[in-house]
Amino acid sequence: MKKWFVCLLGLVALTVQAADSRPAFSRIVMFGDSLSDTGKMYSKMRGYLPSSPPYYEGRFSNGPVWLEQLTNEFPGLTIANEAEGGPTAVAYNKISWNPKYQVINNLDYEVTQFLQKDSFKPDDLVILWVGANDYLAYGWNTEQDAKRVRDAISDAANRMVLNGAKEILLFNLPDLGQNPSARSQKVVEAASHVSAYHNQLLLNLARQLAPTGMVKLFEIDKQFAEMLRDPQNFGLSDTENACYGGSYVWKPFASRSASTDSQLSAFNPQERLAIAGNPLLAQAVASPMAARSASTLNCEGKMFWDQVHPTTVVHAALSEPAATFIESQYEFLAH
């Protein structure tokens, strides 16, 4: 973390702006997980996950997610989105041979994928929103684990700066203990604690880097907390139960059949085993298979679409304050 701090401080002299000016942006470059995925995982998994319908056009929700709804506030906004379902902040595949870490992405590799085909432009606003999968999907939920996640985020941001990124916006995490998945796993207390600790670490990081003028923090947890505290103000009546109780995929499968399952014929043997052993698909074994008819479910008043992901109504409610914050800190210039 020290090298990242020194690197950015070294760039302060090169980042001269008037005190009352807002840096301009015309494109958002997004790095994150399923909360921001607009179809990358669906494409990567050859239309297998998440099954659509019931999932909306490859999104992990029943409608558009917050990121794409930003275009309502910023007409003409260009988005380069590397976020996909399942990624962790930490590259666990580098420290473990467990197959479940070999197919799911991580933040550092998302950056690599972006740099292989694109580059950071002077008018890019880079957003990082990641970490929930480390804690909730994979169970790395101690304070030491949170420090490792923080370091992965800071290292990735440092790499972005070294590759030309000028403006970086960090998103913190909602209270993961309020997620239906945390309740079903009986990890409410641990999930709440680690997400709060994560947010404090991220706040401290943002404060340390404030002198650079390049890194800001959006505390999206406050919007989630407001929805839980006063759900009626957002048209919500149920903040605990998922609208949809099925799986991510139409046809459940288990590790023992992964090598022969015809549904996985498009993947090589290593990919099949990694997919079958991954927590992202764990509910595909134990839960009812995805149902196309579920796309017609009435989710009015529901905060959560499934055990992990919010409904599109909640995404809209998150998009509005995100847009307000972005507008207050940056100047949008449509191309």
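Quick reminder: no glycine exception, Cβ is built from N, Cα and C everywhere.
All protein chains shown were included, and the count of other CB atoms within 10 Å of the CB of Ser34 (mutagenesis position) stands at 24. Taken from Swiss-Prot, the feature active site, nucleophile applies to Ser34.
The active site annotation in Swiss-Prot covers Asp306 (among others). Annotation note: Asp306 (active site) sits in a coil segment as assigned by DSSP. Neighbours of Asp306 (active site), defined as other CB atoms within 10 A of its CB across all chains, total 26.
As annotated by Swiss-Prot, active site applies to His309 (among others).
According to Swiss-Prot, the mutagenesis experiment Ser34 to Asn carries this note: Loss of activity. Look at Ser34 (mutagenesis position): DSSP puts it in coil.
Under the heading of mutagenesis, Swiss-Prot lists Ser36 to Gly and annotates it as follows: Loss of activity. Contacts of Ser36 (mutagenesis position) defined by a Cβ separation under 8 A and a same-chain sequence distance of 6+ are given as Met30, Val65, Trp66, Leu67, Asn81, Ala83, Ile127, Trp129, in order along the sequence.
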Cα-Cα, whole number of Å: Asp306 (active site) versus Ser34 (mutagenesis position)? 12
